[in-house]
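Features of the protein shown, as given by Swiss-Prot:
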type: BINDING; residues: SER10, SER16, GLN17, SER18, MET96, TYR97, ASN98, PHE99, SER140, ARG141, GLY142, GLY143, ILE144, HIS145; note: FMN binding site
type: MUTAGEN; residues: ARG60 to Ala; note: 27-fold increase in the Vmax value for p-methyl red reduction
type: MUTAGEN; residues: TYR121 to Ala; note: 10-fold increase in Km for NADH. Does not significantly affect Km for methyl red and p-methyl red
type: MUTAGEN; residues: PHE163 to Ala; note: 10-fold increase in Km for NADH. Does not significantly affect Km for methyl red and p-methyl red
Amino acid sequence: MSKVLVLKSSILAGYSQSNQLSDYFVEQWREKHSADEITVRDLAANPIPVLDGELVGALRPSDAPLTPRQQEALALSDELIAELKAHDVIVIAAPMYNFNISTQLKNYFDLVARAGVTFRYTENGPEGLVTGKKAIVITSRGGIHKDGPTDLVTPYLSTFLGFIGITDVKFVFAEGIAYGPEMAAKAQSDAKAAIDSIVSA
């Protein structure tokens, strides 16, 4: 039995293409892998606090006493990291906002990236500590950006996930959604076909 963690990060709730596709992924995965456990975390419905000068102090080893706000941030960081490490497959629904990931997803990463916990520095450079996972990124875009200089989502996510130890990453693209109903329908159809292929593999 595998454990699957789905991270939603769109501010558009049910209108979101990436949310709809991640819901489709869950439906297909449950159909093919009925014994697996699936956890869904909606980072827009339940937002992660923005990392600031106070909160960053909670995530660095120190003997200094923590403020109540820092204690809450550290407890949440511990919870998010434990959840991430406990799952085998990580599904990230990542819409493109202004060429990159959403603030909601970035806030999550800022609390998950902790030296000595999810990565460490060695003589040979940084080493990721979240290993043995597979990641599937479902990314939706209004325009066409794949393989071009305006796609900052793909390289950023590949780099971040690899940095913490997740190197088996597959991407599902839904592009051209803002180009009209016909293009949006094709984007959804192509993305669902890609999801079907991943789920059945």
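Backbone N, Cα and C atoms are what each Cβ position is placed from, and that goes for glycine too.
At each noted site, the model still has the original residue.
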Task = Using the structure shown, find which entry in GLN17, SER140 (the binding-site residues) has the sparsest Cβ neighbourhood within 10 Å.
result = GLN17
Ask   = Far apart in sequence but close in space: which same-chain residues, 6 or more away, have a Cβ under 8 Å from ILE144 (FMN binding site)?
value = GLU175, GLY176
Message = Tell me the Cα distance separating PHE163 (mutagenesis position) from SER10 (FMN binding site), rounded to the nearest angstrom.
response = 24
Remark   = The rounded CA-CA distance in Å from GLN17 (FMN binding site) to PHE163 (mutagenesis position) is 28
Inquiry  = Taking the Cβ of each of the recorded positions and counting other Cβ atoms inside 10 Å, which one has the highest number: SER10, ASN98, TYR121, GLY142, PHE163?
reply    = SER10
Key: Nearest of the mutagenesis positions (ARG60, TYR121, PHE163) to GLY142 (FMN binding site), judged by Cα-Cα distance   = PHE163
Residue from ARG60, TYR121, PHE163 whose C-alpha is spatially nearest that of SER140 (FMN binding site), among the mutagenesis positions = PHE163
Query = How big is the Cα-to-Cα gap, in Å, between ARG60 (mutagenesis position) and PHE163 (mutagenesis position)?
reply = 18
Note = Comparing the Cα of TYR121 (mutagenesis position) with the Cα atoms of the recorded positions MET96, ASN98, PHE163, the shortest distance belongs to PHE163
Query = 10 Å Cβ neighbour count around ARG60 (mutagenesis position)?
reply = 10
Inquiry  = List every residue in the same chain as MET96 (FMN binding site), at least 6 positions away in sequence, whose Cβ is under 8 Å from its Cβ.
reply    = THR139, SER140, ARG141, GLY142, HIS145, ASP151, VAL153
